Amino acid sequence: MDARHWPWFLVFATFLLVSGLPAPEKFVKDIDGGIDQDIFDINEDLGLDLFEGDIKLEASGRNSIIGDNYRWPHTIPYVLEDSLEMNAKGVILNAFERYRLKTCIDFKPWSGEENYISVFKGSGCWSSVGNIHAGKQELSIGTNCDRIATVQHEFLHALGFWHEQSRADRDDYITIVWDRILSGKEHNFNIYNDSVSDSLNVPYDYTSVMHYSKTAFQNGTESTIITKISDFEDVIGQRMDFSDYDLLKLNQLYSCTSSLSFMDSCDFELENICGMIQSSQDSADWQRLSQVLSGPENDHSNMGQCKDSGFFMHFNTSTGNGGVTAMLESRVLYPKRGFQCVEFYLYNSGSGNGQLNVYTREYTAGHQDGVLTLQREIRDIPTGSWQLYYVTLQVTEKFRVVFEGVGGPGASSGGLSIDDINLSETRCPHHIWHIQNFTQLLGGQTTVYSPPFYSSKGYAFQINLDLTSPTNVGLYFHLISGANDDQLQWPCPWQQATMTLLDQNPDIRQRMSNQRSITTDPKMTDDNGSYLWDRPSKVGVEAFFPNGTQFSRGRGYGTSVFITQERLKSREFLKGDDVYILLTVEDISHLNSTAAVPGPVPTTSTVHNACSEVECQNGGICTLQEGRAECKCPAGEDWWYMGKRCEKRGSTKDTIVIAVSSTVTVFAVMLIITLISVYCTRRKYRKKASAKTAAMNLENQHAF
């Protein structure tokens, strides 16, 4: 833009921003270009010819993943290669946290183990299926693959899972419209029997993160997959998070009995209130209720939608006695990681002077009764609605979480209520953006800006929620001018902003939150050649907060297709007409170099050369055992393959037939032997009897 036009542009932009309308060009950069590309779209545009769109097959072809030979250990070694984009590295680590929260699968940096997963920036997004025992097993997170559910999807392949729609019973649930599929891509819709992949007796899952979308490999604009239950037509192909059935299958496959970082969840639906106890060190008690006259009218878990259910814990402050306290303590918990996050919803129907204190009671050898430590004091609690709170803990000994309600002075008609408590060994989000009356905003087709926030490094930022589209919701991250700008490094280097639309399911393990991350690359330039992440006062536009304070807002960076409005209205994103967006901005500059590897490196080529002369039959897979190539043969519950090349098939039925035949044969032989023995014995005694008779006759003759 010509320099003499710049002041007029600022005036015009300021007018639009103040009026609540978007600035020219919305002053944002859409990293998706307005197109919500799935994994298979990305790979197709790159011209990749991968099995089922994102699976790398070994030379032996499609292998069965039935049997323990194809499982990884519960802790999987990995390397993040330096070729990966910085944003992708951070997203991968966040995906690992989702695995830890919901399964017993863990990940550790490679330290010389025989087999490990090497994550690199290849062409597209793809993985092998199962542990192929190749030493270095590659998994590609290429350009535009740096979305958390995409990473989860590819690692599920590596853990041994095929796509949901290829399972043996899929024709009972979906219809494949073959004439709408791209020519030459029909094989991506093949169906496979239980000898190749096992559904683990879990129902067909329309919501699986491993399912194709309805538009997969289409040759036009019409759907290639039609669900037999029409309500799931726009559900299949979700790329937000694991579904419940995804987790059930994964936990069954790896015999998980618990998840690694999850600690506790309580919605107070059961009378035992999740093992929580009333303290003896207070002057009142918390009560389990489903409604309070002064509010809340219903719990947060069910929002009054389920009859005879919907409970929360309530501390009554209407007595008017200032300083009255009630302490509710969790069951004893045992930490493993040294950091935890407590999440809960709080409702204030009393006076503004009431407060909630969150403590930990930590038990050590020297303090058998526990040491009470204040972790957070919550004052000035808004009244009339449920509010979400997070409390960060750093506990290393066994402990309890303690909720203390404190009544304020003066008259009060209500009290404090808590519901939907979750405790996990994860990092709490840094900030919460609570948007109320969201349905009204959604219908207004407007752009909404968050309040200003600060990152842990001191950078000021703002989030832009774009509701102007009738079908999609956009989400953008802006740096803004702040109090620390003179002391900060510019252009802003390697700050990763993670923005999460919260699925408000009461149990953190059952959520399918929608998340997107972007990272500030200090070398990234804008269309006019200026650094995108430079100081906002230098490259931004003038804007105003609602109170009239002026500031500078840098260009937004994000996506116009963050989520469809249809998905936004599903699950529990929108609850009580409230939406929560969780925000974390952290420095990931330490991830610049991650590929240092120790000792001798097992190479894929050695394994492939050894197996190149071996052809395993019937879905067997070639592996190295002490340097020798051997076929690992697939097996099911009542069948198996055997032999040097898995060329022979055995089954329980065959074994029974053989066993019965052998038994009959042995019985027949024994019977024959017995009959012969009896015959010979009888013949022997007949001869003796005949000889004795002859002797007696001779004696009688001599007597005469």
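Counting begins at 1 with the first residue displayed.
Heads up, the Cβ atoms here are built off N, Cα and C, so glycines get one too.
H153 (Zn(2+) binding site) carries a helical DSSP state (H, G or I). Applying an 8 A CB threshold to same-chain residues 6+ apart, the list for H153 (Zn(2+) binding site) reads I39, D54, C125, V209, M210, R239. For H153, H157, H163, the entry in Swiss-Prot reads Zn(2+) binding site, with the evidence type sequence analysis.
For E154 (active site), the same-chain residues lying six or more positions away in sequence with a CB closer than 8 A to its CB are I39, D54, C125, W126, S127, L139, S140, I141, C145. If you look up Swiss-Prot, you'll see E154 marked as active site.
Look at Swiss-Prot and you will find 261-430 tagged as domain 'MAM'.
For C274 (mutagenesis position), other Cβ atoms within 10 Å of its Cβ number 14. Under DSSP, C274 (mutagenesis position) is assigned to a helix (H, G or I) in the three-state scheme. Recorded in Swiss-Prot as a mutagenesis result, C274 to A carries the remark: Predominantly occurs as a monomer, less than 10% occurs as dimer.
Quoting Swiss-Prot on the mutagenesis of C306 to A: Only occurs as a monomer. Take the CB of C306 (mutagenesis position) and look out to 10 A: across all protein chains shown you find 12 other CB atoms. DSSP classifies C306 (mutagenesis position) as coil under the three-state reduction.
For the domain 'MATH' (431-585), the mean pLDDT of the prediction comes to 97. Sequence annotations record features per position, and here Swiss-Prot assigns domain 'MATH' to 431-585 based on sequence analysis.
According to Swiss-Prot, the experimentally introduced change C492 to A is described as follows: Only occurs as a monomer. Sequence-distant neighbours of C492 (mutagenesis position) (same chain, 6+ residues apart, CB-CB distance under 8 A): Y459, L479, T520, P522, W533, D534.
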Chain-mates of H153, H157, H163 with C-beta within 8 Å of site centroid, Zn(2+): I39, E52, D54, I55, S127, E154, L156, F161, W162, V209, M210
Reduced DSSP assignment, H163 (Zn(2+) binding site): coil
C492 (mutagenesis position) - helix vs strand vs coil (DSSP): coil
Long-range Cβ environment of H157 (Zn(2+) binding site), under 8 Å and at least 6 residues apart: D54, I55, S127, S128, V129
Cβ-Cβ distance under 8 Å to H163 (Zn(2+) binding site), same chain, at least six residues away: E52, M210, H211, Y212
Euclidean distance between Cα atoms of C274 (mutagenesis position) and C306 (mutagenesis position), Å: 20
